[in-house]
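> Below are the structure tokens for one structure; questions will follow.
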Amino acid sequence: MTAELKASDTEMTKPEERHLLQLLAQLEKVPHHQLEQKFVAYFKKVGKGDNQSNCTLEDFATYFLGALRQSTKRYYYSQNSETPVFPLTPIHQLKPPVADVVKEEEQQQLNESSILSRSSCSMSSTSNTTPAPQQPQGRRSTPGSGAQFCSTPNRSGGGGAGGGHSICLGNFLVNTPIQSHQRSKKKITPQKQQQNQHASLGSGTGAGATPQSKPRRRVLPMTISKNVSASSSFGDTSSFSNENNFWRISQSSEIFDRSQEAALEMEARKFLLLKKQEIKSEAPVNVSQQERTPEDEVFPEEAISLEGVANANHLQLLSTIYSLLMDLNLVPNVLRELSFVVHLLNVRDFGQSPVKSYVPSALEGLTQHKSCVYFAAKLLENQKKLLLQLDKRTLSVLLQNERLSLLPQGVVQELETHCQRRQDSTTPFAMDTSSSSQQNVYYHVENDSRDNFPSQNEFGAFKSQRDLFYKALKRWEVSHLNRGFNFPSELGPRIMDIYKKSEHPVNMTHLAKLFVNQLLISATETTESPEELGLKLDPLRHNKLAQRLVTSSSSVEGQFPRSQAFFRDFIAVCSSVAFLVHLKLELFVQLMRNNDSTFDLLQLTDDVAVEEQSAQQGPYIVRVQTMANMLILAKFLGYVTVMPFSGTTQHGNPTPPYLCPQQLQLRNHFRPDFNLREILERSMRQGKLLITLPWLVQYLAMLDLVSLHLPDAVATLELLYGLYADIRMAKLQPAAVFIARSCIGWLLDAQPQLVNGYYNYRAQEAGVGSISAIVDICLKDLSCHDKSHAPLLDELLPVACPFLQEFRVSITPSRQAKSGRFRYITTRLEQLQQNSSSISKDAIVASELSPAEQQQRKLVDAYLQSQNASTRRLIEFVTERTFKCVVKDAQQEILLPSKASADAKVNEIKSTMLEEVFQELHEIFQDARENACQRWKEHVHQMLDRRIEHSLDGLLPSSTNAVLRSTYAHLIRVQAQTQLQQWLQSSVLQSTFYHGDLQELATKVCNCNRNKADAAAAGGGGSSELQLSPDIGFSLSEFLYQLQQWLHCLSLRPEYVGSQEDLAELLRKAQKAVLLPKMPTVFYHLIGSGLVHLLQLLITRKPNFLDKDIISASCSVWRSQQLMDSKASPGIFDGLISISFVQEMANSADSFRMLETILRSMLQSGAIRADHLNELFMPLFAENWSPKVWCMLSELLQQLSLSGKDSEAHYASGDSPEDEAKSHLFMEMLADLSRDLDNF
């Protein structure tokens, strides 16, 4: 099926029109519930006919969508409708009749002979076709949004002044060459200029026209539309750039060949000459009220009634066919179609003449204003189930459309009820949008310590790299709102310094981890809507303000909003290949860890019967925060992946979307970094489609055209095509289906080249068996249950589908729209912090000073201005340091004693009457403040003079003139006194330094006095004095020191250890120490783990010290109640059977026998359970031991499994005999396994 991405053609294809007429006739009397079946059956029957009249369902869908836009084209270029929404479907073009061809050629010659047409079309060879939607580079900006997702009409596609509006600067920006970027050219003779002029004027006279002179160099033929994606840079903020940013429009002209500049300039001059009278008439700036055009005025909302609409049944059938195409997923993006229908619902009739274009006879009714509104209302009524799946914010915006009342009252009430229910419902899994206190990545000892680096140099270098990274981030946060901020020039050198420190692979790995973790922290910023904050704002005015403020040139958030722009620019200016490679790996690892993790999984079928759960695994979802993190990771992973292949032209503009065969052949030889098809297929089989699909779509949307044609991407897209073609609302979870349809539809918008592949996939009838099987398994997991948890999906929907924000903007009611281009709101920026603070302080002080003092202040300022920079810096430094030191001195000598005295007086209050206590407290603290202020006035100036004198003595040379020294001291004293007085006022007098809520404090004092009185009346039996534990005969710290001394000597110098009696005495102290109650948990943990290590060292270093008494005493310590109750992590016995300990015992069978004796005693005494012991043995089976060691381990396990069966100690802990028997049985199995491992 030959196709081309165009909105519509001048002449619609005739076979499809005949089938539309036949279809309308056949479906007229079919019941509503059989429409879909008859509709599909009709095309199956037609598809078996002859080739001339053959029409597949896909061809018909392509034709119908294009014809629908063509029929309503008259409403695109005036203010009565929203921005035109062109179809993204490929138009199946058949050869028109001969008469039509002649007519088309005449019209083409007429258009091409007009200079105006050539100027407005910007070298576009198809002046009668509507511009194709442009391709953006990000998820937040829907492709083609310049032609769709905008709440104002786009009149730039109408073609010059003939489109119904006046001359503007935009008519010349595309064609007029930019002289600042031109190279010096050789002088062109007048003859050549004349030849070039004739060649440019006669370029469209026909295919047989030949140029009069040969160009100096060969120029490849190229047609560039001003709506193609070549004029938006890679990773730019939005797809609105071409329509809203004059600078980018002007840059797009640079890709024209320089040999055409003279011709373009001549055309511009001709255009000005032709429009001389019109320009003169538009010269006055002040336009009178009579001269205003209807489009410049704001009209009130007109009332409309759908009664008496002509051909109502015919229009209803058309809306039914349109609805069936949407239900069968024969439209690339269902949200795009909904936006188009809402626009049709809001159109108004200004009585303008209809656009002269071919309209199929079956759709002629849509050229009428009221018929168009009726058609849209019926379509929305048919798509009620789809509207109910929108999130609460989108539903609220949709219900703001006044013409939605044209729908049946029951439908509108159901939408309002559903919206209210969603707003009232709350779920514990909602995304936490509160501002987090964590702004930076915390230091983790296990990941960032010195042990994780090969040398001290790399460790020190990474600490410097970390500091430089955060300095760059802080600098960006302060300066990026400045209009003149330039990331490469201001932060590029700082980022270069990061890589200069070290590019060791370990450092790059840690830097990549830091980058990704900080990205996830910074991206989770508070983004509450006014509704969530409880603000009652005008939604229309708020939407307009958001359109102008959120980004520089877009009405919605850009591709990298807020702090994500810093990380994007950081990657863009990165000159380290090592960092980019490690960053790509880290992004993928984090993404896969979140995608495959089972920790955050939530199953939607928790309340379904057990037998139903066993039949299916899903569907599973993740928490909202996890989904948001995966989308961010996928976006940046795609950005880093495609960045080497997003080449730019010589002028800095991105290359047009051209599929280079050489590039495709070259990149086919290299295997991709990871298999997308395998990841998607595994998720579909495991019921994790709703987890993987959103981030996978985000990743695919970031890829370039060549990457999308690689084998792995093609296989992944075929799987998505199969899912999109087969997924339906019926018998499936509606919210899950909506998320899947919206994500895949958005991908087709983000990558318009994929639309042809989708329709070609639907048209084929063989070779998709494996895909169908996978899709059937996935859809089975999405089957609908009565008890499914819809609220979870409601919270996940706006995060998994962030493009709903653009959809909301597109359907927001707009009664006033002028040009379709948004103006900038220049952010009011502060000056440098020092200047702003000094100016504000000067203004405050100047307003309070007398004229004489103001004059004195001016003299001081003039004096400081006359001094050099070092002197001014000296005065500022001494002022700051003396101010802080005097504050500390005053706190120690004045404020703290004053507060202690006031607290002592409060403790002396004995009354229990609340009013009396409150009055006493007020008097006490009031006197304390007055006394503190009095002492502050008396002593602070002395403290200040003393500090100033000491500071100047240390900083100034001894030969400094006394007058100059006193001048410096006076300047410092004046500034410091002002700061001290401000600190006293804000931090003491107007703060809670002395007390908090005085009423609450009075209540506490009354309650305390009342309790004391009650206790005294009871005879003093309720004393709460601290009771110390009895003396145990030794110092605990001395005991711990002795234990550490034994461990140290046994490890290094066993010959220096004490005697066996000293060891027995140590264990007796341990038995007494663990019986002390209410000691810190770490104290018991040190004793228990220390004894474990002590017995290990005795086995390997001093086996003659180990006897039954030592083992029994150790078991009694481990069985103490304090150690049994402690839940320290790691546990006491975690290192009992370690790999290093077994390696040390490998050459000694006696060591294994002594270990067996210890473990048997521990099992019999109940110090350890058999199941816990099994867990300690399990890591040993991951090692490759020698047959001798395996034999000794097997014998050890066999003896332990037999020794503990008759023990009754495990009953004391509450364990059942069955569990203990199973543990011993498992130990026997481990013994057999260890004995037979050497045979494998």
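Yeah, the Cβs are placed from backbone N, Cα and C, and that goes for glycine too.
Original residues only.
So Swiss-Prot lists these for the protein:
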| type | residues | note |
| --- | --- | --- |
| VARIANT | P136 to T | In strain: Oregon-R |
| VARIANT | A209 to V | In strain: Oregon-R |
| VARIANT | Y358 to C | In strain: Oregon-R |
| VARIANT | V411 to I | In strain: 2b |
| VARIANT | H418 to Y | In strain: 2b |
| VARIANT | S425 to L | In strain: 2b and Oregon-R |
| VARIANT | A1209 to D | In strain: 2b |
> Need the DSSP three-state call for V411 (variant position) to compare against my parser.
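The residue in question, V411 (variant position), is helix (DSSP, three-state).
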> Quick one: what's DSSP say for H418 (variant position), helix, strand or coil?
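Looking at the DSSP assignment, H418 (variant position) belongs to a helix.
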> Report, in whole Å, the straight Cα-to-Cα distance of H418 (variant position) from V411 (variant position).
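Computed Cα spacing between V411 (variant position) and H418 (variant position) is 11 Å.
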> Write out the long-range same-chain contacts of H418 (variant position), meaning residues 6 or more apart in sequence whose Cβ is under 8 Å from its Cβ.
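The list for H418 (variant position) reads L388, L395, given in order along the sequence.
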> State the count of C-beta atoms found within 10 angstroms of the C-beta of V411 (variant position), not counting that atom itself.
16
